[in-house]
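Before any comments, here is the structure.
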Amino acid sequence: MSTYEGRWKTVKVEIEDGIAFVILNRPEKRNAMSPTLNREMIDVLETLEQDPAAGVLVLTGAGEAWTAGMDLKEYFREVDAGPEILQEKIRREASQWQWKLLRMYAKPTIAMVNGWCFGGGFSPLVACDLAICADEATFGLSEINWGIPPGNLVSKAMADTVGHRQSLYYIMTGKTFGGQKAAEMGLVNESVPLAQLREVTIELARNLLEKNPVVLRAAKHGFKRCRELTWEQNEDYLYAKLDQSRLLDTEGGREQGMKQFLDDKSIKPGLQAYKR
């Protein structure tokens, strides 16, 4: 179980069998993201990245919400009343964990969307490698309803995962949609009944824990970078990642996998990971 009890005010961390559950913990505010939460999440992510007990990170929310987005009072009204340099600091901290750290995180990440997911919550949702949501979850880009366009990297997140028409429809109308629609749109990998959400997420996390962590990191980073590069750049970059993973992999995953398949005949790599 967790060794982090009481360390952070707005975030809880529980580690179970290699899975680090990172729980946004402001249920009375539907886990709205405040400047304090943003600062604490930077520390949480950097701490867990170095913790060998945390093999896969699952991001979820306490109570009935994943996150309602940015805390309107703390993030906007109070920050807007301060100097411009304060606004810049607060925005930088928000982007640091919601996108920069999470998107290229060293370990696999899964968004476990248990309820409300609004506005700024779309950035960390898409930054996670994989996402499972509850059928009962409610998603919405409500910024237009209170007079601003989507902030942070919400529009970029939508553009990278959801088609042009669907993105603009929800950005411009502010209408909400449920878990099944989120899965249909490709915003999440799968939508399941809330009662099954944790079980399904744990099953996925255990699948990832079976994989070689060095190679898994190279594979996910390679995919995310390749979307930004030309074909020629990708050829060089992805071969470099392949060579890098072999150098960094102390357990010799490639050699182990080849041996178990070709020599020992003990695995079927099309159906399972090699035995670590």
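Cβ coordinates come from backbone N, Cα and C, glycine included.
Now, the feature entries from Swiss-Prot:
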- K29, A68, M70, L72, G120, S142, W146: acetyl-CoA binding site (BINDING)
- Y75, G151, Y239: vanillin binding site (BINDING)
- S123 to A: Reduced kcat compared to wild-type but not markerdly (MUTAGEN)
- E143 to A: Abolishes catalytic activity (MUTAGEN)
- Y239 to F: Increased KM for feruloyl-CoA but retains a significant amount of catalytic activity with a kcat 10 times less than that of the wild-type (MUTAGEN)
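Among the recorded positions Y75, S123, Y239, the residue whose Cα lies closest in space to that of W146 (acetyl-CoA binding site) is Y75. Here the C-alpha separation of G120 (acetyl-CoA binding site) and Y239 (mutagenesis position) works out to 35 Å.
The recorded positions listed here are S123, S142; among them, S123 has the most other Cβ atoms within 10 Å of its own Cβ.
Ranking the binding-site residues G120, G151 by other CB atoms within 10 A of the CB puts G151 at the bottom. Across the structure, S142 (acetyl-CoA binding site) and G151 (vanillin binding site) are spaced 11 Å apart at their Cα atoms.
The binding-site residues A68, M70, L72 differ in how many other CB atoms lie within 10 Å of their CB, and the one with the most is M70. Distance between Cα atoms for L72 (acetyl-CoA binding site) and E143 (mutagenesis position): 11 Å, as a whole number. Here acetyl-CoA is bound by K29, A68, M70, L72, G120, S142, W146 per the record. The longest Cα to Cα distance in that group is 18 Å.
Residue annotation for vanillin gives Y75, G151, Y239. The furthest Cα pair among them is separated by 43 Å. Annotation for Y75 (vanillin binding site): same-chain Cβ neighbours under 8 Å, separated by at least 6 residues, are A32, M33, S34, P35, I90, A94. Under the three-state DSSP scheme, E143 (mutagenesis position) falls in the helix class. Separating the Cα atoms of A68 (acetyl-CoA binding site) and E143 (mutagenesis position) is a whole-number distance of 11 Å. Cβ contacts within 10 Å of E143 (mutagenesis position), excluding its own Cβ and spanning all protein chains shown: 20. Y239 (mutagenesis position) is surrounded by 11 other CB atoms, counting those within 10 A of its CB over all protein chains shown.
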